[in-house]
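Swiss-Prot has this to say about the protein:
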MUTAGEN   Lys118 to Arg  Absence of sumoylation. Enhanced protein degradation. Reduced self-renewal ability in ES cells. 70% lower expression of YES1. Reduced DNA binding. No change in nuclear location. No change in nuclear localization. Absence of sumoylation; when associated with R-215 and R-244
DOMAIN    131-205  domain 'POU-specific'
BINDING   Arg150, Gln157  DNA binding site
MUTAGEN   Val166 to Lys  No change in DNA binding. No loss of self-renewal ability in iPS cells. No change in nuclear location
MUTAGEN   Asn206 to Ala  No change in DNA binding. Reduced self-renewal ability in iPS cells. No change in nuclear location
MUTAGEN   Asn207 to Ala  No change in DNA binding. No change in nuclear location
MUTAGEN   Asn209 to Ala  No change in DNA binding. Reduced self-renewal ability in iPS cells. No change in nuclear location
MUTAGEN   Gln211 to Arg  No change in DNA binding. Loss of self-renewal ability in iPS cells. No change in nuclear location
MUTAGEN   Gln211 to Ala  No change in DNA binding. No loss of self-renewal ability in iPS cells. No change in nuclear location
MUTAGEN   Lys215 to Arg  No change in sumoylation; when associated with R-244. Loss of sumoylation. No change in nuclear localization; when associated with R-118 and R-244
MUTAGEN   Ser347 to Ala  Absence of phosphorylation. Reduced protein degradation. Reduced self-renewal ability in ES cells. No change in FBXW4 binding. Loss of FBXW8 binding
Amino acid sequence: MAGHLASDFAFSPPPGGGDGSAGLEPGWVDPRTWLSFQGPPGGPGIGPGSEVLGISPCPPAYEFCGGMAYCGPQVGLGLVPQVGVETLQPEGQAGARVESNSEGTSSEPCADRPNAVKLEKVEPTPEESQDMKALQKELEQFAKLLKQKRITLGYTQADVGLTLGVLFGKVFSQTTICRFEALQLSLKNMCKLRPLLEKWVEEADNNENLQEICKSETLVQARKRKRTSIENRVRWSLETMFLKCPKPSLQQITHIANQLGLEKDVVRVWFCNRRQKGKRSSIEYSQREEYEATGTPFPGGAVSFPLPPGPHFGTPGYGSPHFTTLYSVPFPEGEAFPSVPVTALGSPMHSN
């Protein structure tokens, strides 16, 4: 800002001619005086700027919240080039205003606010750190004991998880047992799982039938429900019955199952799936009708053109040539191109 103003005044001749020694008039300030007033923040000017303008020098820098703050232009000078010397205040009044402005801020370093919140990292006490190390060492020793006991008795990690489900009603996966033995679980989860595994170790030592229970549970878990396959003849019969009665009662389901030689659950599930399929089909059909009612994105309509010979991806039309559907842009009446028969389309002819 100062450099811009100085450059503007550098090309304006001082009133009265000469080099400006004739004096200053209202509305104009000597650029040399203006430049002398602009010094380093908080420091003295290059020349007699403050003395010439009749103001007290800028007070020194003061500390503010751990940093250095400097005073800016004081005593409400505004744009100095637009203010004449006659309108400047005396030195006493200017100094008083500077003092009044500086009284609002303390020259001492600012103290901490009483309501200031300090975020400090909470470090555990030596006792807590010792307890944590002792707990981690105990978990490490128990994990080694569990792995040794499991291998000695011939249990797999999956067997341990299934046995916990038989004993306590909650099955744990093989991955969980593996991570516990490898100390890869969080400390919270390790502490939750440790009592259950301790009871498993006791049961494994005292109960000889635990291995048989584990094997039976493994067979139950391994038994998967096979996918039911229905013959085409039976499927057509079910489809015919569905058209007559989409939602049969329990007695009707039992009668249909006995008639077709199927289980009642199979018939019930088939009718339920068939109703859901019908709902999806009706929704798709309604969406298709709405799409056709609103019209295609291209107003010209669909036109089929034969594709050139060669391999094409798609389903052939039972020996008929492949066609592709294109949308033509409608032309105004009287401006359409004459129709060209399909047989006339072929390779371009070159004239000599």
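Using N, Cα and C of the backbone, Cβ positions are placed for all residues, glycine too.
Don't expect the noted substitutions in this model, because it carries the original residues.
Taking CA atoms as the reference points, Asn207 (mutagenesis position) and Val166 (mutagenesis position) are 13 Å apart. When other Cβ atoms within 10 Å of the Cβ of Asn207 (mutagenesis position) are tallied across all protein chains shown, the result is 13.
If you take the CA of Gln157 (DNA binding site) and look 10 A around it, you hit none of the mutagenesis positions from Val166, Asn206, Asn209. Cβ crowding, taken as the number of other Cβ atoms within 10 Å, peaks at Gln157 among the recorded positions Gln157, Asn206, Asn209. Fewest other C-beta atoms within 10 angstroms, among the recorded positions Arg150, Val166, are seen around Val166. A separation of roughly 12 Å, to the nearest angstrom, links the Cα atoms of Val166 (mutagenesis position) and Asn209 (mutagenesis position). DSSP assigns Val166 (mutagenesis position) to a helix in the three-state reduction. Between Arg150 (DNA binding site) and Asn206 (mutagenesis position), the C-alpha separation comes to 14 Å. DSSP assigns Asn209 (mutagenesis position) to coil, not to a helix or a strand.
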